[in-house]
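Structure first, commentary second.
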Amino acid sequence: MDQPAGLQVDYVFRGVEHAVRVMVSGQVLELEVEDRMTADQWRGEFDAGFIEDLTHKTGNFKQFNIFCHMLESALTQSSESVTLDLLTYTDLESLRNRKMGGRPGSLAPRSAQLNSKRYLILIYSVEFDRIHYPLPLPYQGKPDPVVLQGIIRSLKEELGRLQGLDGQNTRDTRENEIWHLREQVSRLASEKRELEAQLGRSREEALAGRAARQEAEALRGLVRGLELELRQERGLGHRVAGRRGQDCRRLAKELEEAKASERSLRARLKTLTSELALYKRGRRTPPVQPPPTREDRASSSRERSASRGRGAARSSSRESGRGSRGRGRPARPSPSPTGGRALRFDPTAFVKAKERKQREIQMKQQQRNRLGSGGSGDGPSVSWSRQTQPPAALTGRGDAPNRSRNRSSSVDSFRSRCSSASSCSDLEDFSESLSRGGHRRRGKPPSPTPWSGSNMKSPPVERSHHQKSLANSGGWVPIKEYSSEHQAADMAEIDARLKALQEYMNRLDMRS
């Protein structure tokens, strides 16, 4: 139980200073009030039952312990809700009458004891009400002189004892005080040095902070510049990436086209290879055809006229290309299957070929002589056939080396065109010319010259003589005249063209 054991406080009641002492012992409250000016004393003792009954009568019940705490708070002025007041009996009666609302009547005569009694009023203020707890204090009179003298003596003794103790310990106290002061001075000096060092560090930090701020500003500017450059580079990179994406798409499209072209060329190569194999396997020397009859000559003349009409309708570029490729060799029947193999040397065939070349040279000289002198009765027809035939037909079959050289030169020119242009159009033209050349080689031998149709009604002797003159003039060579040299030249040309085509395909593979 937290109760004040003893408390003495100077308190001013109505402008007069009083000393108030409170003592709580168990369930008993002791109060004593003394006037500082007159030394009059008022004292009272109250038990717990009296206090609780008093609070019950006021209408706001308080327990004894709570009442003691309220009294202590009023003396120490620690709470604004409780205050103290000291009233006489007359003041108390007027307060009671004012509270009850009655008129102040004539006061009855009072005794001297009531006039000397004082009432300590504990005022408890709540939000809308004020409650007064009166504590009566009987008058005790002035203090006894004998008691006062005893108190004075005891106080003097205590004072002397304390002074003696002070005299003995004065020097020690001063020395201790000086020592403490010196320690304090040294401590303050060390604190001063620490503060000076801290101030120097603060100044250095301030200077460093200023430099750091300047450096930070410079770095911020650098970062802003780098961010601007980064944005520009990103935009440029996006544009470059877009252009490269377009290039990639274009190149992918070109690659697809090249692959498609490669596939078509491979298919064409496969077709040509198969045709070559068939050509090598199916080569046979056809039997000697009998002289054409009247109906055959009529049909051949019609075919020649139709072929001349189709040839005139073709484009000049393709006609010139075919003319350059076909110049130097006339159309001839397919060679025998033994032409692709390496033949052994035959002296009889060599002698016959040499004699045949000499006869052809003599025929050419005779033709030149007839052309120069105007010729005989059939001279105009022969000269007309020489004019209508291409220059290669006039040279006859005896210039096989020249034809092989022409073929090799055409293959070399095709290779140079493929390597320089790197396009597929030349290859397609080459394949077309190759197919046309193959068809011409595999086709029937050309019909007699156009003017042979006018001799349809001539006797067989004249027709045979006419065929011999055509053979001598280079217009048409019989199948027997198609020797192994011509077959070897055709095979060499086909092999050279296939080799050039294979090289072109390899270059396409390396590019892709």
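The chain as shown is numbered from 1 upward.
The backbone N, Cα and C atoms fix where each Cβ goes, glycine too.
No substitution from the list is modelled in this structure, which keeps its original residues.
In this structure, LYS259 (mutagenesis position) is part of a helix by DSSP. Looking at Swiss-Prot, you'll find the mutagenesis LYS259 to Glu noted as follows: Loss of microtubule-binding; when associated with E-263, E-266, E-268 and E-270.
One entry in Swiss-Prot concerns the mutagenesis experiment ARG263 to Glu. Its note says: Loss of microtubule-binding; when associated with E-259, E-266, E-268 and E-270. Its own atom aside, the Cβ of ARG263 (mutagenesis position) has 10 Cβ atoms within 10 angstroms in the protein chains shown.
Swiss-Prot documents ARG266 to Glu as a published mutagenesis change and attaches the note Loss of microtubule-binding; when associated with E-259, E-263, E-268 and E-270. Its own atom aside, the Cβ of ARG266 (mutagenesis position) has 13 Cβ atoms within 10 angstroms in the protein chains shown.
According to Swiss-Prot, the mutagenesis experiment ARG268 to Glu carries the annotation: Loss of microtubule-binding; when associated with E-259, E-263, E-266 and E-270.
Annotation of the published mutagenesis LYS270 to Glu in Swiss-Prot: Loss of microtubule-binding; when associated with E-259, E-263, E-266 and E-268; the original residue is retained in the structure shown. In the three-state DSSP classification, LYS270 (mutagenesis position) falls within a helix. Counting every protein chain shown, the Cβ of LYS270 (mutagenesis position) has 10 other Cβ atoms within 10 Å.
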Mutagenesis positions (LYS259, ARG268), the one with most neighbouring Cβ atoms at 10 Å: ARG268
LYS259 (mutagenesis position) and ARG266 (mutagenesis position), distance between Cα atoms, whole Å: 10
